[in-house]
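Peer 1: Supplied in structure tokens, the structure appears directly below.
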Amino acid sequence: MMDSSEHDYYEYFDEFRGILLYKQFIKYWDNVEAFQARPDDLVIAAYPKSGTTWISEVVCMIYAEGDVKKCRQDAIFNRVPFLECRNDKMMNGVKQLEEMNSPRIIKTHLPPRLLPASFWEKRCKMICICRNAKDVAVSYYYFFLMVANHPDPGSFPEFVEKFMQGQVPYGSWYDHVKSWWEKSTDPRILFIFYEDMKEDIRKEVLKLIHFLGRKPSEELVDKIIKHTSFQEMKNNPSTNYTMLPEEIMNQKVSPFMRKGISGDWKNHFTVALNESFDKHYQQQMKGSTLQLRTEI
């Protein structure tokens with residue numbers, strides 16, 4: 001039997017096709033599954049808290065050919081709709097996307113096997129951004145604290161245990177990143193590391209420009225780097241999620257743009273927690289060629 005705190009924890013989530021997912025998303029799943037992709041759609045896929053907003057803004061700037069004003073006209077969650085996001089009140093990713101002109105940029109946290117079939121049929125390009133598990137766990141913990149429809153995550157070590165067992169929305173980080181990594185041999189899929197973007201943003205921006213078939217210029221790259229720096233995005237209402245009401249995202253508890261660094265896990269993991277995490281990590285990632293850096 002579940003104790004009351006465990007019952008509270010699962011109030012908003014349910015097991016769905018092998019992962020934990022928000023009940024509201026599951027309720028409207030048929031609309032996601034039936035979604036019709038267009039050949040020029042671009043999918044940005046990532047496990048939550050891996051740098052999705054950052055790479056989305058970089059891509060928006062590439063599409064806008066460096067026009068900052070154009071990118072500031074609307075919130076990132078309207079420019080890059082969140083495919084499977086749906087609730088009874090105000091959010092409907094599928095509807096947003098259906099009403100959008102091409103080319104569309106589409107955000108998802110789904111693993112490849114749950115992505116609507118039409119994306120594969122239409123041979124859409126996809127960008128997957130991946131971040132080291134420890135920093136993701138830290139960021140996810142703070143996300144739980146500040147976003148509505150999330151239970152109390154408990155203490156940080158308690159939350160990390162849930163994270164390790166895949167008992168968080170979108171399930172196991174390990175399964176998620178391994179499944180996208182296996183897909184990345186496909187030339188239509190670009191796999192990008194958060195840590196590489198932190199270390200050499202110019203190199204990664206150029207990689208993205210080439211992947212998207214655009215012409216690079218020094219001026220364009222400079223504009224993108226400036227506009228998508230952490231400080232710029234933290235202060236930009238169109239990227240920092242302050243356009244969402246406080247009852248959805250309470251940034252007084254923790255800002256959406258919190259630190260934007262690699263290695264913040266060192267400020268949260270005790271030696272013992274780190275040791276057990278590393279042991280579990282090695283078991284989960286055994287046999288995978290995917291290598292991530294926990295610091296730069």
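Using the three backbone atoms N, Cα and C, a Cβ is placed for every residue, glycine included.
Where a substitution is noted, the model still shows the residue that was there originally.
Found this in Swiss-Prot, in case it helps:
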type     : residues                                        : note
ACT_SITE : His109                                          : active site, proton acceptor
BINDING  : 49-54, Arg131, Ser139, Tyr194, 228-233, 258-260 : 3'-phosphoadenylyl sulfate binding site
BINDING  : Lys107, Thr108, His109                          : substrate binding site
MUTAGEN  : Gly260 to Ala                                   : Loss of sulfotransferase activity; when associated with A-263 and A-266. Does not bind PAPS; when associated with A-263 and A-266
MUTAGEN  : Ser262 to Ala                                   : Decreased of sulfotransferase activity; when associated with A-264 and A-267. Increased KM for PAPS; when associated with A-264 and A-267
MUTAGEN  : Gly263 to Ala                                   : Loss of sulfotransferase activity; when associated with A-260 and A-266. Does not bind PAPS; when associated with A-260 and A-266
MUTAGEN  : Asp264 to Ala                                   : Decreased of sulfotransferase activity; when associated with A-262 and A-267; Increased KM for PAPS; when associated with A-262 and A-267
MUTAGEN  : Lys266 to Ala                                   : Loss of sulfotransferase activity; when associated with A-260 and A-263. Does not bind PAPS; when associated with A-260 and A-263
MUTAGEN  : Asn267 to Ala                                   : Decreased of sulfotransferase activity; when associated with A-262 and A-264. Increased KM for PAPS when associated with A-262 and A-264
Peer 1: Specify the secondary structure state of Lys49 (3'-phosphoadenylyl sulfate binding site) as given by DSSP, simplified to three classes.
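Peer 2: The three-state answer is coil.
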Peer 1: Tell me, in order along the sequence, which recorded positions from Thr52, Arg131, Thr228, Gln231, Asn267 have their CA within 10 Å of Thr108 (substrate binding site).
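Peer 2: Neighbours among recorded positions, in sequence order: Thr52.
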Peer 1: Could you check which of the recorded positions Lys49, Thr228, Ser262, Gly263 is the closest Cα neighbour of Lys107 (substrate binding site)?
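Peer 2: Its closest listed neighbour, by Cα, is Lys49.
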Peer 1: If you skip the near sequence neighbours and keep only those at least six away, which residues in the chain come within under 8 angstroms of Ser262 (mutagenesis position), Cβ to Cβ?
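Peer 2: Listed in sequence order: Asn132, Asp135, Tyr194, Glu195, Lys198, Arg293, Thr294, Glu295, Ile296.
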Peer 1: Given the recorded positions Lys49, Lys107, His109, Arg131, Lys266, which one is most crowded in terms of C-beta atoms within 10 angstroms?
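Peer 2: The residue with the densest Cβ neighbourhood is Arg131.
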Peer 1: I want to check the contact list for Thr228 (3'-phosphoadenylyl sulfate binding site): same chain, sequence separation of six or more, C-beta distance under 8 angstroms. What comes out?
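Peer 2: Correct list: Trp54, Glu57, Val58, Met61, Ile201.
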